Amino acid sequence: MASSPTPSLDSMRGGANSIESYEHAGYLSDSPLTLSGSSPPASDSAICSDEYTGGSSVKSRSEVTVINGHHPISASVSSSSSASSSSCSSSSSSSSSSSSSSSSTSGLSGCGSTSSSVISANNVASSNGPGVIGSNLQSSNNGGNSGISSLVVGAGKGSNSSSNSSSSNTSANGSPPRCTACKSKCSDAVAKCFECQSYLCANCVTAHEFMHCFNGHNVCLIKGFEASTTGTPLSVGSPSNNPASNEFKYASSLTMMLQQQQQLDSQQQQQQQQLLPAQPMSQLSKIVLAAAAQANSQEQQREDSIYGSLHPQQQQQQQQQQQRQLFCPRHKQELLKFSCRTCCILVCKECIVLEHSTGLHELENVQSPGMTTSTGSTANESALQTLLADMRGKIGEIVGIAGNSDQNLTKVKLQYQKAHNELNETHQFFASMLDERKTELLKELETLYTAKVNSNNSWQQRSRDLIDKGLATCEAVERSPAPPSSLLTEALLLRKSLEQQLQTGIQEMQLPFEIEFMSNYQSIQAGVRNTFGYIRANSSDGGPTGMSLTSNGHGKQPPIARPTQSASNSSASSAGSGHHGHHQQSHHHGHHNHHQTAHHQQLQAQSSLHGLGLGLSGASLLDSSSSAGGAVGAFSNGGLLLGGRDRNALAVEQHFGELMPKRGGGGYTGSNGSATSAVAHYNPYEKWSNGGSDNLFSSVTSGVSGSSAVADAFASLSAVGGSVVSGAGAGGSTVSSESLLDLTNKLLSATIYPPKSQIKRQKMIYHCKFGEFGVMEGQFTEPSGVAVNAQNDIIVADTNNHRIQIFDKEGRFKFQFGECGKRDSQLLYPNRVAVVRNSGDIIVTERSPTHQIQIYNQYGQFVRKFGATILQHPRGVTVDNKGRIIVVECKVMRVIIFDQNGNVLHKFGCSKHLEFPNGVVVNDKQEIFISDNRAHCVKVFNYEGQYLRQIGGEGITNYPIGVGINSNGEILIADNHNNFNLTIFTQDGQLISALESKVKHAQCFDVALMDDGSVVLASKDYRLYIYRYVQLAPVGM
């Protein structure tokens, strides 16, 4: 071992102060300060305090370093930027742990401690956990040097290494340092924490990495401590001592702030020490400082000569690497250290936890620049090269496409010229057709004018002849020599014929003969747009060909509004509706076994009652009555009025008591007054439905309190078939099927159905809505009627605006026709519309005062009008497959069937069965389905006026607003009781499915069905909604 260039203090004192081994069986203390053996002599302490009075240890917890078996000098030596001027203080040595790495900073640690670690603020590495793990630390202790030079070399190099890592906790025999952070005293240290001032084993490093209590701790991994403990000399010029490779890397911004604060404190302390008055320096201190300055100067020159050209490049690379560090845009404090191959983006730790789970996404670690290995670098370079190759390939494709731009322009130009020529040809054809039509109309006008002139001339000739004959007759009578009495008989004979001729002449003169050209400019505009043609372009860019123009050709936005969900959202909502239906089916499955027998009996009763026209309602009547106590069975038992009614009322009261807490949230006492008061103040929305009275639950309360609804039904039965109460026990009179049918209907409308539907309804949402209040295009003041033609165009009767508006299936305005008036092509309060499917003609009914029917063609041109002297209160209108017009009237409860010319084919009254009809539809079997708002059902008649059956009822179809029949022949009954509800039946009355809207609507006017499985709803909020209903499996009550 080479001798130290500076004499040892022990040799100067004349004796070796050996310290016994640091590692022994009895580990004395957890602190690295504890030593076994003799303490430093008093002379050493005197040396330290001779020059530096009041100086303390370099660190708060000093460490003892054993070098070559000698005890080091207990003094602190700090070298300034110049080798000649230096000051020594414990505070400056302590502050050197946070100063930046520079080759001019060195120092001797006092009281057995080497120079503290120099932490550079520029050397920042990524954090792998709560503890900040630094880069590998290599020992800077030169085994070949000893004494003062060996102490000074580590500090004089200006590197970030610390001799503490190899010598502070190392015994004289070269054993590695032990962990001082845990209770296990036999674990080798692999790192050091500068916050805890402890050496760490592998377990402690793991704890610092993952435990939150160690967040922000600076942990430095120790590399090569085995070599340093065995005494293997490390050359000063070796790459392992390179400051760039031995720096501590930190990624914590808080650590950098603390380091900067420590640097400022260190600089302030140094300035304060420089301002202190110079104290006399002992001879020994002068020798030590001179030796330290000389060694530092030699070491610095050696490093400058070896790494002078390399170090600036490494610093520049480090700065570039720090600039290349990217932070997550969402999590500002996290680095983008991972790459998600699945999503082809860089992510941080938080992004992995939230969105890029390991099981579903393929992740790889993007190594930090300071930690990149050769293998990782090669993989990243290959990935980068692959990406660049792909980009070059895409660029080549773009270049190829751009090269064909001339050909594309030529092709587009040819297509433009072709379209231009075809457009001109179409215009010429239209012009020729207009000229031809103009010639025809002029010829017709000339013919009519000539005929009128000729007729006038002939009449004038005849009138002159008549005048001449009349005057001649008068003169002949006056000149006659016979007495007047003899001529009186002849004059009386000629008087009658003469008066007739004069009257005929006067009437012919007063007959109006008007010639007028009738034209509909809006219809012409719509017809030209529909028939002239259109430009079709598949361009998707935002240029002129890609701009979407509205159908009215003016380029303005159509009056259409859609819900916030897009088309994808509407499809997702349909899937959500299916899921909801599955949940409902699973809910019903739990009750299937319980109701299986009852459902079977219901089907049998239904099949047996089809002959009476009861359908589902009759079956429900039998089923519900049997469950309520046998009200229908009481017909043969004689207890009809007392026992049957009391049991039925009791069942309804019990059901109502169960229903009210669910709907209103309040308790139900069971008394009549409490039930009535609970209904009176409950939910004012219940009064919104069409035809609804204030007594919303009048049927239920009447059943509870013994109202006259059921009694009236029984009284009618008594009037038809005799006294039921008195005659039932004694045999009574037999009730006819017709009277039983009437009684069944009245019972059905009185008490058999609950006030709120007990069937489970599937949710549906509207996918389009349009319209608003106003008088402009696409605006309404009262959209009271709606119909759909074969092209799925929506035809709306705007009553108070006295017009008909036509929209496409997306709700975009097309055209309108009509104006206020009583003349031809004028409308006055149109309230319902229907469409002839074959021809597209539009049938319009008007309410009072005209109460007539007008027919327009599909372009809005007037055809004819009729029915003003026949109709009184037209409410619903429809057209069958043979073009016959069926009109149902409210108030007078009458159905009238017209042909296209206005002739009455059939007419019948149905006041016995209808209460307030408001919608009508027909099937191909000449059956008329009429929705009755106040009877809560649909009544079915044939063309001869015979009542057939009933579909739906209270509790299922409350206050229906319209009825329709779809392409599958199913009957759809719409009502807006609470929500907008759709209930689908077969034509025989069997329930198929039930739906309801997610949003509530106020009063609704009318509904119409589209071919794509949608229903158009006209509401009193001046808007039209298009709902798509879903066909579901049959559901039970």
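Counting begins at 1 with the first residue displayed.
Here the Cβ of each residue, glycine as well, is placed from N, Cα and C on the backbone.
If you look for the noted substitutions, you won't find them, since the model keeps the original residues.
Annotation source Swiss-Prot lists Zn(2+) 1 binding site at CYS179, CYS182, CYS204, HIS208. Note on CYS204 (Zn(2+) 1 binding site): other Cβ atoms within 10 Å of its Cβ, all shown chains, come to 25. Under DSSP, CYS204 (Zn(2+) 1 binding site) is assigned to a helix (H, G or I) in the three-state scheme.
HIS331 (Zn(2+) 2 binding site) falls within neither a helix nor a strand when secondary structure is assigned with DSSP, and so counts as coil. The Zn(2+) 2 binding site feature in Swiss-Prot is assigned to CYS328, HIS331, CYS351, HIS356.
What Swiss-Prot notes for the published mutagenesis of HIS802 to Leu is this: In bratfs3; induces production of tumor-like neoplasms in the larval brain. Disrupts interaction with nanos and pum. Taking a C-beta cut-off of under 8 Å and a sequence gap of six or more, HIS802 (mutagenesis position) has these contacts in its own chain: GLY818, GLU819, CYS820, GLY821, GLN826, LEU827, LEU828, TYR829, PRO830.
Among the mutagenesis entries in Swiss-Prot is TYR829 to Ala, noted as: Disrupts recruitment by pum.
Following the DSSP three-state reduction, the secondary structure of ARG847 (mutagenesis position) is coil. Of all Cβ atoms in the protein chains displayed, 18 besides its own lie within 10 Å of the Cβ of ARG847 (mutagenesis position). Quoting Swiss-Prot on the mutagenesis of ARG847 to Ala: Disrupts recruitment by pum.
Applying an 8 A CB threshold to same-chain residues 6+ apart, the list for TYR859 (mutagenesis position) reads ASN520, SER523, ALA526, GLY527, ASN530. The mutagenesis experiment TYR859 to Ala is recorded by Swiss-Prot, whose note states: Does not affect recruitment by pum.
Quoting Swiss-Prot on the mutagenesis of GLY860 to Asp: In bratts1; induces production of tumor-like neoplasms in the larval brain. Disrupts interaction with nanos and pum. Of all Cβ atoms in the shown protein chains, 22 besides its own fall within 10 Å of the Cβ of GLY860 (mutagenesis position). In this structure, GLY860 (mutagenesis position) belongs to neither helix nor strand by DSSP; it is coil.
Taking Cβ-Cβ distances under 8 Å and a sequence separation of 6 or more, the neighbours of ARG875 (mutagenesis position) in its chain are ASN831, ARG832, VAL888, GLU889, CYS890, PRO917, ASN918. Reduced to three states, the DSSP call for ARG875 (mutagenesis position) is strand. Here the residue is the original one, but Swiss-Prot notes a mutagenesis experiment at this spot, ARG875 to Ala: Disrupts recruitment by pum.
Experimental mutagenesis is annotated in Swiss-Prot for GLU970 to Ala, with the remark: Does not affect recruitment by pum. DSSP gives GLU970 (mutagenesis position) a coil state; it is part of no helix or strand.
According to Swiss-Prot, the mutagenesis experiment ASP1012 to Ala carries the annotation: Does not affect recruitment by pum. In the three-state DSSP classification, ASP1012 (mutagenesis position) falls within coil. All protein chains included, ASP1012 (mutagenesis position) registers 10 other Cβ atoms within 10 Å of its own Cβ.
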Inquiry  = On a simple 10 Å Cβ count over all chains shown, which one of the binding-site residues HIS208, HIS331, HIS356 is most densely packed?
reply    = HIS208
Message = Can you name every residue in this chain, apart from CYS328, HIS331, CYS351, HIS356, with its Cβ inside 8 Å of the center of the Cβ atoms of the recorded Zn(2+) 2 site?
response = ARG330, GLU334, LEU336, VAL347, CYS348, LYS349, GLU350, ILE352, LEU354, GLU355
Task = Compute the centroid of the Cβ atoms of CYS179, CYS182, CYS204, HIS208, then list the same-chain residues not in that set whose Cβ lies within 8 Å of it, in sequence order, for the Zn(2+) 1 site.
result = ALA181, SER187, CYS193, SER198, TYR199, LEU200, CYS201, ALA202, ASN203, VAL205, ALA207
Key: Rounded inter-Cα distance in Å - HIS331 (Zn(2+) 2 binding site), ASP1012 (mutagenesis position)   = 48
Key: CYS179 (Zn(2+) 1 binding site), number of other Cβ atoms within 10 Å   = 25
Message = Quiz question: given the binding-site residues CYS182, CYS328, CYS351, which has the greatest number of C-beta atoms lying within 10 angstroms of its own C-beta?
response = CYS351
Task = Drop a 10 Å sphere on every Cβ of the mutagenesis positions TYR829, GLU970 and tell me which sphere holds the fewest other Cβ atoms.
result = GLU970
